[in-house]
Amino acid sequence: MNPLQLLQPLPAEIKGTKLLAHWDSGATITCIPESFLEDEQPIKKTLIKTIHGEKQQNVYYVTFKVKGRKVEAEVIASPYEYILLSPTDVPWLTQQPLQLTILVPLQEYQEKILSKTALPEDQKQQLKTLFVKYDNLWQHWENQVGHRKIRPHNIATGDYPPRPQKQYPINPKAKPSIQIVIDDLLKQGVLTPQNSTMNTPVYPVPKPDGRWRMVLDYREVNKTIPLTAAQNQHSAGILATIVRQKYKTTLDLANGFWAHPITPESYWLTAFTWQGKQYCWTRLPQGFLNSPALFTADVVDLLKEIPNVQVYVDDIYLSHDDPKEHVQQLEKVFQILLQAGYVVSLKKSEIGQKTVEFLGFNITKEGRGLTDTFKTKLLNITPPKDLKQLQSILGLLNFARNFIPNFAELVQPLYNLIASAKGKYIEWSEENTKQLNMVIEALNTASNLEERLPEQRLVIKVNTSPSAGYVRYYNETGKKPIMYLNYVFSKAELKFSMLEKLLTTMHKALIKAMDLAMGQEILVYSPIVSMTKIQKTPLPERKALPIRWITWMTYLEDPRIQFHYDKTLPELKHIPDVYTSSQSPVKHPSQYEGVFYTDGSAIKSPDPTKSNNAGMGIVHATYKPEYQVLNQWSIPLGNHTAQMAEIAAVEFACKKALKIPGPVLVITDSFYVAESANKELPYWKSNGFVNNKKKPLKHISKWKSIAECLSMKPDITIQHEKGISLQIPVFILKGNALADKLATQGSYVVNCNTKKPNLDAELDQLLQGHYIKGYPKQYTYFLEDGKVKVSRPEGVKIIPPQSDRQKIVLQAHNLAHTGREATLLKIANLYWWPNMRKDVVKQLGRCQQCLITNASNKASGPILRPDRPQKPFDKFFIDYIGPLPPSQGYLYVLVVVDGMTGFTWLYPTKAPSTSATVKSLNVLTSIAIPKVIHSDQGAAFTSSTFAEWAKERGIHLEFSTPYHPQSGSKVERKNSDIKRLLTKLLVGRPTKWYDLLPVVQLALNNTYSPVLKYTPHQLLFGIDSNTPFANQDTLDLTREEELSLLQEIRTSLYHPSTPPASSRSWSPVVGQLVQERVARPASLRPRWHKPSTVLKVLNPRTVVILDHLGNNRTVSIDNLKPTSHQNGTTNDTATMDHLEKNE
């Protein structure tokens, strides 16, 4: 509109009343006569500024018309009788042609659609006219956004606000594309520069055309947002129910989410940072939890009156048989979308075609199939190099899982790689490549699937194999499947009978069928002749839990489901009869090298505190060829059940069978034991010996032992034979009868069985009166309650066997990991034996937890006194102090100390960098170049740049050992002096230290050393500086006298001798086991690393070790302690490895 026309009154209408409106360029909000707002509810309050001052006013959200065009906006009450319009509410009044960055070739897209359409010529011309008529509907620019005039969405959070997130590193190639998007959205008001307490990282995603899509990671925000109850229908359900008529159209709404406004109170949640500046969304952002549901609900509501339309997020599908009707309905859709404020992308749209692409599939009149684009992606798949690539490939394959009947079985080996992956690495083999190619070939040759006809009943055909179930869905009159379903049985389901596996598959099929039935009956065809008869399946034949059987049986009562037996599917008939069981033919015992007959028995115990007395009997026999008993055992077991006795007898026989070469037969009369050993034991072993309720099995130790024996000797056969029966062979009857007799004897003698004391040879001789070294003769030794005891002055003590002494010490020590004396006193309460203290010390030295936690009980050797350089400037010690409080832009101070004189130079720097170090030392080396520079291992001193600088000047670099400041004690001492002096001089003004550095340097260089009795200035120049308290006699000396005095001072320097070594000190040797101190141990964490080997001794106080990470490191012995076990003791570091995992 011409700007002059804006000065004229504009026709308006509100609530059916016509009035005038005036465009006000200075208005920030539209003003409505207050009489029209009496029945409205305010949505908030806002502060209004006018020439008369500021005032809080109610804000309303109303709908009115301007020049016949609908306007929805926030307004306030006005005392005038006309409307004052804010320019932001009617932007179309002054609308200029949109100018963004990248122009879309719209004409090219329209010609492409017209060339591919299947519409007759008349309708094609009508479509061409529609392109011109609705030009404002099409997307002319990339990143062009519509403007949906609806009440803004409010993004509500839960009880806790989201936490701001850091920005990820961004690929530099993505920055130009993202910058274009942000610039275009700023021009359209979709983004606004605004600071926020929230931040979401930008995550650019590459597009196929080489550009990048701007995606925001809103996962942290989504955690705090309540999920909208109304959610989108699943794409599979839409594909199964869409109308497939002759002419089909798909429309793509461009940037649909960005057309929906949000309330200003929600802006802060959407904030992100780009190029150091923060932006917020004024529209519904992509990636927000409820964006798809809110957007789809709006589009569905707009198009609800249009027949044969289906909406999935920003994709619109419609289909009709009549071309005229199709074009008429298309125009209605165009008109609705334009009035609503949406923009349509013709690049991704297909109009009036017989086959269109919708939701990733080719949609035809008969059904759906895989697109050429998808098949091309399959052919471009290469073997994955890591876990992420494998998951991406499986995600792509899973998209088409319903197109082949055995998809789950084909991809199962690939999914197994995910479970066995080590971090992000996978073990990909040639077999995996073949399997992947097999899946790709099957998908590329897959046929189209038929559409679901809602007026027909749904047919399900079910089949099963030992490892998987197969399902096909049909329309009642259909010839092609609607979809396939393949289900791989779990470990628990693999143990089911074939009938139960078929019922499991049927259950999975019916869950999916409820979505596909669309209110129609479901016809299930299976190899089961009569579903009602399966209820009579005997309990011993049921492997599944009762709850599963209850679920399966409920389908019999569902009136929507009918079960049929399909005679046309012979491959589905072969299911084992659940009423019969197959048994392997019994071999004659002469075919085995040995035969064990086992039995268990239990009687009621006469002891009221016990329930049973159990015993087991085992007979070892052979047939050469006659029956001959080689050995027999009758063993009491105590208070146990007969079942436990049966299992223990089989375990005993299996252990004895390990010593026999060749096949061995173990016969038991317990059906439970034989069936469990032959059928259930492999599953128990694989799942950790737990039952279906994930609880440990009864008698788990026995079953583990039997499983171990069977794995060590696979030719052990465990066979069930009934007890005393006329139906069993005579050669088995004899062995069973004897084993039963022995088991009964064991159960009866258990009460009078006396346990023999556990004595070794030493204690046995002691009881016989022989003199044993270490046992005093004056004490009395006797046997009581199966234990050897000694009567000592402090009381009666138990003497344990030698094999038990280590366990006793460890048990006493592990209670609280006490020291030698505390552990010894605890043991001495009950026990005594010779050399008890020595055994305690030995075991404590092997406690891994104490080794890495206790402090060292040995001191390192005396401190080495490094030789003082003979001349000034031979050796410099350098280090950084800081960070200090900012002072004129400086934060750090480089300290340089001369090794011979202690003379100090101070250089302020802004950072402890290599460049700052080199710059400062270049000033100093203009006076003299040192031979050696000693420093710690900071980054500024160990960089290649600093090493190159030193090499060019012939300077040797020397470094302190880590975590050992004593190595650079000269400069460390100066650092403490500098900090102390600065603190005292800067009380109340810590940021003024830069100006005081010359004063501090002068003070340090003229301070007397209590040891040397001279100042650094005197040691360097031979005379005092011109400062207070200076020796005035030296100021008048001639140059010859100064040099003579300087030589006298330097030759008289006091060289302290090395102090003598402590009696508790230690010296390192090559090959010695030592433990390195943890630099900064966390609370309740070990203070020492696991033992390492000394590889080289550089000097009495510095060594090279192979550290706990496998690296050679130079360390000071001040940070080491010798390991307790050195000679002949195994360096078992398993415990310490476990404890150091999280260091």
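The backbone N, Cα and C atoms fix where each Cβ goes, glycine too.
Don't look for the substitutions in this one, it keeps the originals.
A strand conformation is recorded for ASP315 (Mg(2+) 1 binding site) in the three-state DSSP classification. Summarising the annotation, Swiss-Prot assigns Mg(2+) 1 binding site to ASP252, ASP314, ASP315.
Summarising the annotation, Swiss-Prot assigns Mg(2+) 2 binding site to ASP599, GLU646, ASP669, ASP740. In the three-state DSSP scheme, GLU646 (Mg(2+) 2 binding site) is classed as helix. Sequence-distant neighbours of GLU646 (Mg(2+) 2 binding site) (same chain, six or more apart, CB under 8 Å from its CB) are THR598, ASP599, GLY600, MET616, THR668, ASP669, SER670, TYR672, VAL673, listed in sequence order.
Under the heading domain 'Reverse transcriptase', Swiss-Prot lists 198-363, citing sequence analysis as support.
Annotation comment: Swiss-Prot describes 868-1024 as domain 'Integrase catalytic', evidence class sequence analysis.
One entry in Swiss-Prot concerns the mutagenesis experiment PRO152 to Gly. Its note says: No effect on RT or RNase H activities. The Cβ of PRO152 (mutagenesis position) has 20 other Cβ atoms within 10 Å, all protein chains considered.
Listed in sequence order, the residues of the same chain lying 6 or more apart from PRO169 (mutagenesis position) and placing their CB within less than 8 Å of its CB: none are present. One entry in Swiss-Prot concerns the mutagenesis experiment PRO169 to Gly. Its note says: 30% loss of RT activity.
In Swiss-Prot, a mutagenesis experiment is listed as PRO193 to Gly, annotated with the note 40% loss of RT activity. Taking all protein chains in view, 9 other C-beta atoms sit within 10 angstroms of the C-beta of PRO193 (mutagenesis position).
ASP599 (mutagenesis position) falls within a strand segment according to DSSP. Counting Cβ atoms from all protein chains shown, ASP599 (mutagenesis position) has 30 others lying within 10 Å of its own Cβ. For ASP599 to Ala, Swiss-Prot lists a mutagenesis experiment annotated as follows: 95% loss of RNase H activity.
Swiss-Prot gives this note for the published mutagenesis TYR672 to Phe: 50% loss of RNase H activity. The Cβ neighbour count for TYR672 (mutagenesis position), using a 10 Å radius over every protein chain in view, is 13. In the three-state DSSP reading, TYR672 (mutagenesis position) counts as helix.
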Integer Å distance between the CA atoms belonging to PRO193 (mutagenesis position) and ASP315 (Mg(2+) 1 binding site): 31
Number of other Cβ atoms within 10 Å of the Cβ of ASP315 (Mg(2+) 1 binding site) across all protein chains: 21
For ASP252 (Mg(2+) 1 binding site), the one of PRO152, PRO193, ASP740 that lies nearest, given that the recorded positions are compared by Cα: PRO152
Extra residues within 8 Å (Cβ to Cβ centroid of ASP252, ASP314, ASP315), Mg(2+) 1: THR250, LEU251, LEU253, GLY256, TYR312, VAL313, ILE316, SER345, LYS348
Cα-Cα distance linking PRO152 (mutagenesis position) and PRO193 (mutagenesis position), given in Å to the nearest integer: 19
Under 8 Å by Cβ from ASP314 (Mg(2+) 1 binding site), same chain, sequence gap 6 or more: ASP252, LEU253, ALA254, GLY256, PHE257, PHE295, VAL299
Cα-Cα distance linking ASP740 (Mg(2+) 2 binding site) and PRO152 (mutagenesis position), given in Å to the nearest integer: 86
Where PRO193 (mutagenesis position) falls in three-state DSSP terms: strand
Those binding-site residues listed as ASP252, ASP740, and which of them has the most Cβ atoms within 10 Å of its own Cβ: ASP740
Other C-beta atoms that fall within 10 angstroms of the C-beta of ASP669 (Mg(2+) 2 binding site): 22
